[in-house]
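Copied over from Swiss-Prot, here are the features:
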DOMAIN    24-129  domain 'HPt'
MUTAGEN   HIS64 to Gln  Loss of function
MUTAGEN   LYS67 to Ala  Reduces binding of the 4-aspartylphosphate of SLN1
MUTAGEN   GLY68 to Gln  Reduces phosphoryl transfer rate
MUTAGEN   GLY74 to Cys  In NH1; causes resistance to the antifungal antibiotic pradimicin
MUTAGEN   GLN86 to Ala  Reduces phosphoryl transfer rate
MUTAGEN   ARG90 to Ala  Reduces phosphoryl transfer rate
Amino acid sequence: MSTIPSEIINWTILNEIISMDDDDSDFSKGLIIQFIDQAQTTFAQMQRQLDGEKNLTELDNLGHFLKGSSAALGLQRIAWVCERIQNLGRKMEHFFPNKTELVNTLSDKSIINGINIDEDDEEIKIQVDDKDENSIYLILIAKALNQSRLEFKLARIELSKYYNTNL
């Protein structure tokens, strides 16, 4: 398993998109707003899978989808967590780090000042069958989903600062 990037945003990637703005940030800002809507919808779909069907293939697909769109915008920590969800859905990984370890990798920890990093956590109380070999993967995906929500919140803070508006 690769290590999570220390920067929330890869500005080299995002600046390529921003360069298309031509003195008007509406283009790049519009892409970010679309991503925000897309991410919230995808998080909800993942949660429904964890609460309902518990389909690892669908969770893999959702993780892959969000990994691609977040990576394209340079939102590299979200992309990293979504890749873990994808790999857990494929049973290619068997571990997910705890939240404190991941938060401690941030290059600028001041972004978390005043934020309750556990505020939006869904309880990791998904109903699993102890005899189901997929149970551990579902529990780890639930843990990763909570982390992706935190990374999403941190990315929104950074992007809101850049665009000087609440995104």
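Going from the start of the chain as shown, residues are counted 1 onward.
Glycine too: its Cβ is placed from the backbone N, Cα and C atoms.
As the structure is a computational prediction, the values presented were derived from the model and not from experiment.
With respect to ARG90 (mutagenesis position), the closest of these mutagenesis positions in Cα terms is HIS64, chosen from HIS64, LYS67, GLY68, GLY74. Each residue in the domain 'HPt' (24-129) gets a DSSP state, and the totals come to 66 helix, 0 strand, 40 coil. When the alpha carbons of GLY74 (mutagenesis position) and HIS64 (mutagenesis position) are compared, the span between them is 15 angstrom. Relative to GLN86 (mutagenesis position), the mutagenesis positions with Cα atoms inside 10 Å are HIS64, LYS67, the candidates having been HIS64, LYS67, GLY68. Counted within 10 Å of its Cβ, the other Cβ atoms near GLN86 (mutagenesis position) come to 23, all protein chains included. Shown in sequence order, ALA79, CYS82, GLU83, ILE85, GLN86 are the residues of the chain, 6+ apart in sequence, with a C-beta less than 8 angstroms from the C-beta of LYS67 (mutagenesis position). Sequence-distant neighbours of HIS64 (mutagenesis position) (same chain, 6+ residues apart, CB-CB distance under 8 A): CYS82, GLN86. A C-beta separation below 8 Å, combined with a sequence spacing of at least six in one chain, links GLY68 (mutagenesis position) to ALA79.
In the structure as shown, the Cβ atom of ARG90 (mutagenesis position) sits within 10 Å of 15 other Cβ atoms. When other Cβ atoms within 10 Å of the Cβ of GLY74 (mutagenesis position) are tallied across all protein chains shown, the result is 21.
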